[in-house]
Amino acid sequence: MTRINLTLVSELADQHLMAEYRELPRVFGAVRKHVANGKRVRDFKISPTFILGAGHVTFFYDKLEFLRKRQIELIAECLKRGFNIKDTTVQDISDIPQEFRGDYIPHEASIAISQARLDEKIAQRPTWYKYYGKAIYA
């Protein structure tokens with residue numbers, strides 16, 4: 001599973017922040033593999049709106065600039081929180097065709113969907129999730 005959230009990185013629980021930091025770069029690798037196999041953006045069914053579940057990762061295939069910028073924010077936030085992260089480099093995506101390197105500005109409704117999913121996860125284990133190392137709900 002690869003998680004890409006739309007919530008501000010500064011508002012993510014520590015666990016969500018680390019998970020996204022680890023998982024987001026997988027999308028760059030997946031797109032590179034598809035490009036190497038001759039795929040173009042038009043070969044994918046990309047939802048016109050943000051979705052969770054099936055199609056969630058594919059939604060971002062033509063939005064790699066958004067993901068690149070988000071990875072910069074994730075790394076900065078991890079360092080700000082004092083996390084010991086090993087990889088602080090942001091992937092150079094200039095080798096990927098331009099049609100995949102679009103930017104994205106999430107709509108408020110999309111951000112709300114993303115936040116609702118995070119809230120749902122936190123509600124399932126309220127004492128486990130932390131923010132700056134402190135329990136969100138003690």
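Heads up, the Cβ atoms here are built off N, Cα and C, so glycines get one too.
Swiss-Prot lists THR2 with the feature active site, nucleophile, giving experimental evidence as the kind of evidence. Swiss-Prot lists GLU23 with the feature active site, proton acceptor. Under the heading of mutagenesis, Swiss-Prot lists HIS16 to Ser and annotates it as follows: 70% decrease in enzymatic activity. The annotation that Swiss-Prot gives for the mutagenesis experiment TYR21 to Phe reads: No effect on DNA glycosylase activity. In Swiss-Prot, the entry for mutagenesis ARG22 to Gln states: Almost complete loss of DNA glycosylase activity. The structure shown retains the original residue. In Swiss-Prot, a published mutagenesis experiment is listed as GLU23 to Asp, annotated Complete loss of DNA glycosylase activity. No effect on AP lyase activity. Swiss-Prot lists ARG32 to Gln among its mutagenesis entries, and the accompanying note reads: 10% decrease in DNA glycosylase activity. As a published mutagenesis entry, ASP87 to Glu appears in Swiss-Prot alongside the note: No effect on DNA glycosylase activity.
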Quiz question: given the mutagenesis positions GLU23, ASP87, which has the greatest number of C-beta atoms lying within 10 angstroms of its own C-beta?
GLU23
Checking the contact step here: among the recorded positions THR2, ARG32, ASP87, which have a Cα within 10 Å of the Cα of GLU23 (mutagenesis position)?
THR2
Can you grab the distance from TYR21 (mutagenesis position) over to THR2 (active site, nucleophile)? Cα atoms, rounded to a whole Å.
10
Per DSSP, ARG32 (mutagenesis position) is which: helix, strand or coil?
helix
Rounded Cα distance in angstrom between ARG32 (mutagenesis position) and the residue listed as 'active site, nucleophile' is 16
Looking only at Cβ atoms, how many others are within 10 Å of the one on ARG22 (mutagenesis position)?
14
Within 10 Å, the Cβ with the most other Cβ atoms among the mutagenesis positions HIS16, ARG32 is that of HIS16
Helix, strand or coil at GLU23 (mutagenesis position) [DSSP, three-state]
helix
List only the single closest residue to the residue listed as 'active site, nucleophile', chosen from the mutagenesis positions HIS16, ARG22, ASP87 by CA-CA distance.
ARG22
